[in-house]
Amino acid sequence: MGLLRIMLPPKLQLLAVLVFGVAVLFLENQIQKLEESRGKLERAIARHEVREIEQRHTADGPRQEVALDEEDDVVIIYNRVPKTASTSFTNIAYDLCAKNRYHVLHINTTKNNPVMSLQDQVRFVKNVTSWKEMKPGFYHGHVSYLDFAKFGVKKKPIYINVIRDPIERLVSYYYFLRFGDDYRPGLRRRKQGDKKTFDECVAAGGSDCAPEKLWLQIPFFCGHSSECWNVGSRWALEQAKYNLINEYFLVGVTEELEDFIMLLEAALPRFFRGATELYRTGKKSHLRKTTEKKLPTKETIAKLQQSEIWKMENEFYEFALEQFQFVRAHAVREKDGELYILAQNFFYEKIYPKSN
């Protein structure tokens, strides 16, 4: 542009700048259209795959009821919270599915909307419970908790999840929107080009780093009620705690992901046999790291911690962490700095009537 200023008169310089600006906007628009087309293509391929599976099972006449062993009649739902190491964990499930003989399915919602419409809730519940060809199944996606019992389902799925320190999660998400990660480095992100650091955003009172953006893990566990998404709702916090204890099989934390995987392998070997060793030996390939991430200053953290929203999200995180550590303490023993799963610690006796 310096050369243009020397060679061109002012009017032509202005025209050149305008043309350049229009060209940039045009290119950004074309890139956005390509991304939308790619998303539509992915959804079309997924629908085609589903139809192919259904056609294979109806080609020879009416669909036969598939009798499943009790061990195979299991569905796990991992309603993953964004930026909690969810991709790292899900990749392990994909790597193990062929070996351990189960199916992995991604729940791809339009624009990553975590709240399903009522009609989609009905469809989803019906799919998950009646799609026997996909059992045992591991479903994952950015979807808030859905209570299957309200739809009259006899056998509910097993819910699992992972959560993260709320400020660390927000910082990671902030930079992810701008710079992406090492998983798909070439993909253009929504905020790409915005070089403002998280500290600068907080200091300026920006919307992308506002305390309201912390409100995510609570509504994901609270569910599909309107009050769950009312930022700062004490009812939503208590409902999220209730669901975590009563509706989730296990909830881990990002900071102790290996222990979470170890407990799942011990309790649900049908799905997770070999997961701990895979995580340990393949750590570099499974971990997904946000690029260009800068840790926030103490001043930035202190400012966010003044928010009532942070206090509530942190209360939920501490509640989940305490519960996870309680479960772990009763499932493992430590020796020489290593954790080992406890053997079966109960047995049956005094069995009557006596067999002859």
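Glycine too: its Cβ is placed from the backbone N, Cα and C atoms.
Per Swiss-Prot, active site is recorded for H140 (among others). H140 (mutagenesis position) falls within a strand when secondary structure is assigned with DSSP.
Around H142 (mutagenesis position), the same-chain residues six or more apart in sequence whose CB sits under 8 Å from its CB are N79, R80, V81, P82, I107, T109, N112, P114, listed in sequence order. According to Swiss-Prot, the feature active site maps to H142 (among others), an assignment based on similarity to another entry.
Marked as adenosine 3',5'-bisphosphate binding site by Swiss-Prot on the basis of experimental evidence: K83, T84, A85, S86, T87, S88, R164, S172, Y279, S285, T290, K293. Y279 (adenosine 3',5'-bisphosphate binding site) counts 22 other C-beta atoms within 10 Å of its own C-beta, drawing on all protein chains shown.
A mutagenesis experiment is reported in Swiss-Prot for this position, R80 to A, and the note states: Less than 10% activity toward polysaccharide substrates. In this view, R80 (mutagenesis position) is surrounded by 22 other Cβ atoms within 10 Å of its Cβ, with every protein chain counted.
For the published mutagenesis Y94 to A, Swiss-Prot gives the following note: Preferentially transfers sulfates to IdoA units. The Cβ of Y94 (mutagenesis position) has 12 neighbouring Cβ atoms from other residues within 10 Å, across all protein chains displayed. Reduced to three states, the DSSP call for Y94 (mutagenesis position) is helix.
A mutagenesis experiment is reported in Swiss-Prot for this position, H106 to A, and the note states: Preferentially transfers sulfates to IdoA units. Of all the Cβ atoms in the protein chains shown, 13 others lie within 10 Å of the Cβ of H106 (mutagenesis position).
Mutagenesis annotation in Swiss-Prot: H140 to A, described as Complete loss of activity; when associated with Ala-142; the structure shown retains the original residue. Counting every protein chain shown, the number of other Cβ atoms lying within 10 Å of the Cβ of H140 (mutagenesis position) is 21.
Under its mutagenesis entries, Swiss-Prot includes H142 to A with the note: Complete loss of activity; when associated with Ala-140.
Recorded in Swiss-Prot as a mutagenesis result, R189 to A carries the remark: Only transfers sulfates to GlcA moieties within the polysaccharide.
Under the heading of mutagenesis, Swiss-Prot lists R288 to A and annotates it as follows: Less than 10% activity toward polysaccharide substrates.
Between the CA atoms of Y94 (mutagenesis position) and T87 (adenosine 3',5'-bisphosphate binding site) there is a gap of 10 Å, rounded to the nearest whole number. Cα of T87 (adenosine 3',5'-bisphosphate binding site) to Cα of H140 (mutagenesis position): a span of 10 Å.
When the C-alpha distances from H106 (mutagenesis position) to the recorded positions K83, A85, H140, R164, Y279 are tabulated, the minimum falls on H140.
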